[in-house]
Every structure is written in structure tokens, then in C-alpha cells.
Amino acid sequence: MNTRNPDKVVIVGGGTAGWMTASYLKKAFGERVSVTLVESGTIGTVGVGEATFSDIRHFFEFLDLREEEWMPACNATYKLAVRFQDWQRPGHHFYHPFEQMRSVDGFPLTDWWLQNGPTDRFDRDCFVMASLCDAGRSPRYLNGSLLQQEFDERAEEPAGLTMSEHQGKTQFPYAYHFEAALLAEFLSGYSKDRGVKHVVDEVLEVKLDDRGWISHVVTKEHGDIGGDLFVDCTGFRGVLLNQALGVPFVSYQDTLPNDSAVALQVPLDMEARGIPPYTRATAKEAGWIWTIPLIGRIGTGYVYAKDYCSPEEAERTLREFVGPEAADVEANHIRMRIGRSEQSWKNNCVAIGLSSGFVEPLESTGIFFIHHAIEQLVKHFPAGDWHPQLRAGYNSAVANVMDGVREFLVLHYLGAARNDTRYWKDTKTRAVPDALAERIERWKVQLPDSENVFPYYHGLPPYSYMAILLGTGAIGLRPSPALALADPAAAEKEFTAIRDRARFLVDTLPSQYEYFAAMGQRV
């Protein structure tokens with residue numbers, strides 16, 4: 001048996017997944033591993049305006065990229081939270097922010113809020129970020145300093161950790177919005193400058209050896225391209241993993257019915273409209289609409305289930321929602337494959353991106369899945385014996401992340417008090433994963449903590465579950481009975497401190513538009 005260490009990686013497919021993978025692997029392994037990326041010049045990518053988790057900054061830090069280098073090239077803006085609009089009732093909104101939950105006397109502040117909150121806005125009472133979002137503030141001052149100074153110096157943060165190792169230690173206060181195609185273009189230049197070979201060609205066939213492993217891909221103009229490890233970044237088609245290697249796809253459609261989207265890229269006068277520091281998810285009759293603010297435009301799209309809405313109806317609803325600015329903008333209709341591959345790594349093929357899995361755009365998990373998979377590939381990169389435990393570890397980590405996010409998204413629909421259409425009525429009777437159903441019963445009397453959420457790393461800390469449970473409004477919750485016997489004075493002091501801190505930051509921070517205009521960007 002050939003025990004030579006694998007040192008030739010072939011990535012099939014470009015887009016965000018392909019170029020994030022290429023740039024990360026090249027930075028991780030340098031000249032010790034050759035990386036070739038093959039992408040068609042004719043097959044389009046799904047990428048639209050993208051929103052992210054705050055952990056994405058670790059990706060850019062790993063590549064030694066500073067914000068001023070990549071953000072202007074990608075029309076990027078800051079994201080402090082997701083704003084959920086009309087999920088509980090028309091006109092109601094709440095935020096799921098990037099901000100750790102405070103605790104008082106051993107109980108999360110949300111418990112104290114349920115016991116005796118100062119207002120009916122849990123997000124503004126328990127998080128500073130909600131007020132900054134309502135006021136449209138940037139997380140940075142005009143001199144570039146961050147609202148939380150310790151992160152500028154990185155003195156309080158452990159270095160060199162993966163996302164799963166960071167969770168619970170710190171919470172960076174923002175993520176990003178950016179144009180996916182522009183990020184792919186930027187990372188393409190970064191990767192090629194560092195030795196990644198770029199082949200623009202169509203893959204005609206995937207050839208297997210007598211073991212069933214991929215030996216090479218056959219291209220139209222460049223002939224055979226061989227390698228040791230092949231990375232499938234071919235999107236929903238899954239050309240290598242699903243088609244050539246026959247790995248089955250595990251659908252999540254029984255619990256998450258949205259299977260379609262229509263997207264628009266709409267130029268807007270951001271000086272007049274401002275640049276909100278959040279992703280907006282607005283509930284509609286048969287799904288929800290995302291709004292992602294970028295430099296000079298918004299990315300927006302209607303995510304829906306075709307059993308409840310036709311593509312024509314969805315496009316009309318989206319255009320009416322955006323207004324006259326969308327009149328001449330071309331629509332991009334997308335069929336989504338919701339679920340994950342049974343294995344994301346089989347033999348010598350690893351799927352990353354949509355070929356691995358996708359759990360609809362709600363909560364901005366697409367880029368997170370890519371980033372997590374790349375980190376795990378480096379962590380489990382094989383030696384010459386291709387030890388099966390490395391594949392098993394990788395597959396377990398990737399599956400756990402997607403299954404955990406699935407539970408979290410199901411909670412959004414099950415928990416939404418909105419009940420005015422057949423779609424929203426059906427969200428209350430649809431299948432629920434057994435473990436989630438058990439957890440919800442516990443959360444009704446004890447809010448989520450690290451011991452009673454999904455037990456494996458999936459990028460979502462307990463406070464995220466608290467925000468959704470409290471914000472969507474359909475699941476009855478009550479505080480810990482112990483609080484009826486506790487002194488509320490310390491909690492009241494904490495609520496006051498949050499309100500005072502929020503007022504100070506709203507008064508002193510610039511708006512997002514003011515910040516990016518001052519940075520010299522053409523907004």
C-alpha cells in the first residue's frame with residue numbers, strides 16, 4: 001500500500017466555498033501541499049449578499065487579512081445582530097445579537113427579566129446591542145477604535161483556537177455582511193498570489209480507481225487532473241461526493257419545508273436610507289424575506305416553500321416588499337437542497353459548502369458551515385495511511401454542526417406566534433426532532449443553558465436559544481422558581497447598567513453610514 005503523505009489537493013468548484021478552502025489550506029500548509037482549483041467559466045454560483053457569524057473574523061485573522069484590506073473590495077458592512085420582524089405579530093421585532101448573556105447571582109439575566117423585567121423588550125433590557133441596532137450605530141468609532149477596547153488589543157482572547165474552542169470564552173461584538181462573489185474574487189487573487197493553481201475549465205467526468213477512490217477528474221481543455229485529496233465545492237449538484245461516489249443525501253424537509261428562494265440585488269441610496277447594522281428577517285405569508293445591507297445596495301430574497309407559494313407569487317411579493325427600486329432588477333430563482341450528505345468525507349473526497357449540506361439561510365449559517373468544515377479538514381488532514389478515525393472524526397463534527405443548527409432553526413418556526421396563514425399554522429404541527437421536543441419541555445420551566453441545549457458544538461451558545469424563545473413568543477416560559485425567593489436588587493442594578501451603557505454608546509458612536517463614509521468608501 002502506498003503510504004506517501006497526501007500532498008496534492010484538487011478543489012473542484014470555485015465560489016465562496018472553493019476559494020475559502022483554497023486560501024485556508026494554502027495558508028495552513030504552505031508549499032508542503034499543492035492546491036489546484038478547477039472551476040467552470042460558465043456554471044454560475046448560488047452566492048448572493050451574505051451574512052455571517054462573528055466567528056468569521058477568525059478566518060480572516062488566520063489569513064493575516066485586516067478589515068481595511070478585504071472589506072472595501074467586498075462591499076462589506078458590519079453586522080451586530082439578526083433582526084426578526086413580524087415573527088410574533090405585525091409590527092413587532094426583536095434582535096438576536098452578538099453579545100454574551102450576563103448573569104446575576106447564578107441566573108442568566110433573562111430569568112430575572114421573566115421574573116420582573118423593566119420593560120416588555122427583553123432584547124433591549126438584557127443586551128446593549130439591541131439599542132445600537134435600533135439606532136443604526138457602527139461598532140467602531142471614527143478613529144477606528146472598537147466599542148469594546150479589549151478586542152482591539154486581543155489581550156483578553158486566547159489565540160490559535162478553532163471556533164469550537166473559542167465558544168464560551170469570548171463573544172466578539174460583530175460579524176459582517178459582504179458580496180459573496182466579490183469575496184470569492186478577492187480570495188482568488190490572495191490564493192493565486194500564494195501558489196494556488198487556478199484552472200478554468202469544465203469537469204466532464206470523475207474517474208475512480210479499483211478501490212472506488214477518485215484518481216482524477218477529466219476536463220474539457222486541460223485533460224486529466226489528478227490528486228491525492230479531492231474537495232467537492234460543486235454546490236447543490238454534489239458532482240464528486242453525491243454523484244461519483246454515491247453518498248446519499250439526508251433531507252431535512254420533514255422539519256424545515258422551505259425549499260426555494262428568489263433573490264434580488266438592489267442598488268440604493270444608502271446616504272438617504274442608512275446602513276442598518278443588522279440582517280433583517282421579515283416573516284411573510286409563505287416564508288420570510290432577508291435584507292442584507294451592503295455598500296451601495298442591499299441583497300434581498302424571499303425564502304419560501306413551493307407547496308405554499310409559486311415562484312411567480314414569491315417574486316411579486318419580494319418586489320412589492322422592496323419597492324420601486326426593484327422594478328428593473330433581474331431576479332435569481334434558486335432551488336435549495338435542505339439537509340446534509342450522509343458523509344461529508346468518503347474515501348479521498350471531502351465535500352465543503354452546499355455539496356456537504358445546507359439548512360436554509362435563516363441565521364446566516366452558510367458561510368459558518370464552510371469555515372467550520374475547512375477548520376475541521378485541517379485538524380483531521382490525513383497521513384499516508386488515511387486512518388479511518390480521521391474521516392470519522394471529521395464526519396461526526398460536520399454532521400453535529402448541521403444537525404444542531406437544524407434544531408435551532410426548527411425552534412424559530414415552532415416558536416413563532418405568527419399564525420395567520422396556512423404556512424404559519426402548519427409550522428406548529430410539523431415534525432419536531434425528538435430530542436428538541438424534550439428540550440423545549442424543559443426550557444418552559446428552565447431557560448437554556450450549556451447543559452440542556454444540543455450537546456455538540458454547532459456554533460450557537462445558550463443565549464441564542466434564549467433570544468429566539470423570548471422573541472418569537474409562542475412557547476410559554478417562566479423564570480426559575482428560586483427567583484421568587486431571591487433579592488432582585490443586583491438584577492435591577494444590572495438592567496440599569498445595560499440601559500446606561502446603551503445610552504452612552506448610542507450618543508457617542510457614529511452611524512454605519514457615517515463610519516464607512518469617513519473611511520473613504522463610496523457608499
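Note: Cβ is positioned from N, Cα and C throughout, glycine not excepted.
Because the structure is a prediction, the values reported are computed rather than measured.
Feature annotation from Swiss-Prot assigns active site to Lys79. Around Lys79 (active site), taking its Cβ as the centre, 28 other Cβ atoms fall within 10 Å, counting all chains.
For Gly14, Ser40, Ile43, Val46, Val48, Ala51, Val203, Leu354, Ile367, the entry in Swiss-Prot reads FAD binding site, with the evidence type a large-scale study or a structure entry. Val203 (FAD binding site) falls within a strand segment according to DSSP.
Residues within less than 8 Å, Cβ to Cβ, of Pro97 (L-tryptophan binding site) and separated from it by at least 6 positions along the same chain comprise Leu80, Ala81, Asp123, Phe127, Met129, Ala130, Cys133, Ala467. The DSSP secondary structure for Pro97 (L-tryptophan binding site) is strand. Marked as L-tryptophan binding site by Swiss-Prot on the basis of similarity to another entry: Pro97, Tyr456, Tyr457.
When secondary structure is read from DSSP and collapsed to three states, Thr365 (chloride binding site) falls in the coil class. Positions annotated as chloride binding site by Swiss-Prot: Thr365, Gly366.
Other Cβ atoms within 10 Å of the Cβ of Leu460 (mutagenesis position), summed over all protein chains shown, number 24. What Swiss-Prot notes for the published mutagenesis of Leu460 to Phe is this: Decreases activity but still produces only 6-chlorotryptophan. Shows similar activity to the wild-type, but exhibits a switch in regioselectivity and produces 32% 5-chlorotryptophan and 68% 6-chlorotryptophan; when associated with E-461 and T-462.
Annotation note: Pro461 (mutagenesis position) sits in a coil segment as assigned by DSSP. For Pro461 to Glu, Swiss-Prot lists a mutagenesis experiment annotated as follows: Decreases activity but still produces only 6-chlorotryptophan. Shows similar activity to the wild-type, but exhibits a switch in regioselectivity and produces 32% 5-chlorotryptophan and 68% 6-chlorotryptophan; when associated with F-460 and T-462.
Note on Pro462 (mutagenesis position): other Cβ atoms within 10 Å of its Cβ, all shown chains, come to 20. Annotation of the mutagenesis experiment Pro462 to Thr in Swiss-Prot: Decreases activity but still produces only 6-chlorotryptophan. Shows similar activity to the wild-type, but exhibits a switch in regioselectivity and produces 32% 5-chlorotryptophan and 68% 6-chlorotryptophan; when associated with F-460 and E-461.
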Exercise. Checking the recorded positions Lys79, Pro461, Pro462, which are within 10 Å of Thr365 (chloride binding site) at the Cα level?
Worked result: none
Seminar exercise, completed: Rounding to whole Å, the Cα atoms of Gly366 (chloride binding site) and Val203 (FAD binding site) are apart by 25
For this session: Determine, using Cα-Cα distances only, which of these recorded positions is closest to Pro462 (mutagenesis position): Gly14, Lys79, Val203, Ile367, Tyr456.
Result: Tyr456
Problem set entry | Chain-internal residues, separated by at least six, CB under 8 A from Ile367 (FAD binding site) | Thr16, Met20, Glu50, Ala51, Thr52, Phe53, Ile56
For this session: Given the recorded positions Tyr456, Tyr457, Pro461, state which is nearest to Gly14 (FAD binding site) when distance is taken between Cα atoms.
Result: Tyr457
Exercise. Looking only at Cβ atoms, how many others are within 10 Å of the one on Gly366 (chloride binding site)?
Worked result: 23
Exercise. What are the non-local neighbours of Tyr456 (L-tryptophan binding site), defined as same-chain residues 6+ apart in sequence with CB under 8 A from its CB?
Worked result: Asn400, Val401, Asp403, Gly404
